[in-house]
Every structure is written in structure tokens, then in C-alpha cells.
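Undergrad: This is the feature table in Swiss-Prot:
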| type | residues | note |
| --- | --- | --- |
| MUTAGEN | H27 to Y | Enhances binding to RETREG1 |
| MUTAGEN | K30 to R | Enhances binding to RETREG1 |
| MUTAGEN | K49 to A | Increases interaction with ATG13 and strongly reduces autophagosome formation |
| MUTAGEN | K51 to A | Decreases interaction with ATG13 and strongly reduces autophagosome formation |
| MUTAGEN | L53 to A | Decreases interaction with ATG13 |
| MUTAGEN | H57 to D | Enhances binding to RETREG1 |
| MUTAGEN | Q116 to A | Abolished deconjugation of phosphatidylethanolamine (PE) by ATG4B, without affecting deconjugation by Legionella RavZ |
| MUTAGEN | E117 to A | Abolished deconjugation of phosphatidylethanolamine (PE) by Legionella RavZ, without affecting deconjugation by ATG4B |
| MUTAGEN | T118 to A | Does not affect deconjugation of phosphatidylethanolamine (PE) |
| MUTAGEN | F119 to A | Abolished deconjugation of phosphatidylethanolamine (PE) by both Legionella RavZ and ATG4B |
Amino acid sequence: MPSDRPFKQRRSFADRCKEVQQIRDQHPSKIPVIIERYKGEKQLPVLDKTKFLVPDHVNMSELVKIIRRRLQLNPTQAFFLLVNQHSMVSVSTPIADIYEQEKDEDGFLYMVYASQETFGF
């Protein structure tokens, strides 16, 4: 079971930077992404892991499908994937473009997921 603490609190900045460098050296066509459940989320389950290496050609709609499948959600369950806890990006946007615009200073791309109700829509 993953820790309740966010990834950034479990690893030092230096360790995260080093890990990204190793990932990018070994897998230059993969984007290092951290996906965690939104802190106030109650309806959606917790993912079995938080770190993903996403092929750079994948777009957001494909990533959403992958995460929905990992969470074993049914088609009617609301699901939102936000970049840096605030940005909803177009589902057609390639993950490589999002990475270039939104990556953290440690080199990871951070995302959170939540159900629609969490944001009061």
C-alpha cells in the first residue's frame, strides 16, 4: 500500500533529481510522471503505485484510460486528472508537450486524480 505522504515528502529533492536523470538516461523516450490521489478525494481508490514512465507519444486521453483501468473504474465514474494540482489539459495534448510546460524543478511531472465531486462541479 502506498504511503499517505506525497512523493515529494518521501524523497529529498536531490534524490528525486538523481532519479529523473537516471530514468531519462536509460529511457530517453519516456516521461517520468508521479500520479497521486487528490488529498481530499474520498470516492476513488488509491493507485497501487505513484511513479509511471509514460511513452512520450502518449496523449492525455490515453493516459486517462490507463489510469482508469488501473483503478478499475466503471465507465460512469467521474475521473479527472490534473497537472500540478490545478491544470486540466486537453485530452489530445501529447504528454511530451505537457512535460515541457509543466515539469517540476526536480524533473518529474506531477499529476493528481479526483472525482468530479471533489472540485464542486
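Cβ coordinates come from backbone N, Cα and C, glycine included.
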Undergrad: Restricting to the chain of K30 (mutagenesis position) and a gap of 6 or more, list residues whose Cβ falls under 8 Å of its Cβ, or answer none.
TA: I23, R24, L53, V54, P55, D56
Undergrad: Look up H27 (mutagenesis position) in the DSSP assignment and reduce it to helix, strand or coil.
TA: coil
Undergrad: Under DSSP, is K51 (mutagenesis position) part of a helix or a strand, or is it coil?
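TA: In three-state terms, K51 (mutagenesis position) counts as strand.
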Undergrad: Cα of H57 (mutagenesis position) to Cα of K51 (mutagenesis position): how many Å, rounded?
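TA: About 18 Å separates the two Cα atoms.
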Undergrad: As a test of the contact definition, list every same-chain residue at least 6 positions from H27 (mutagenesis position) whose Cβ is closer than 8 Å to its Cβ.
TA: L53
Undergrad: What are the non-local neighbours of K51 (mutagenesis position), defined as same-chain residues 6+ apart in sequence with CB under 8 A from its CB?
TA: F7, P32, V33, I34
Undergrad: Taking the Cα atoms as reference points, how far is Q116 (mutagenesis position) from K49 (mutagenesis position) in Å?
TA: 22
Undergrad: Starting from the Cβ of H57 (mutagenesis position), draw a 10 Å sphere and report how many other Cβ atoms land inside it.
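TA: So the Cβ neighbour count for H57 (mutagenesis position) comes to 11.
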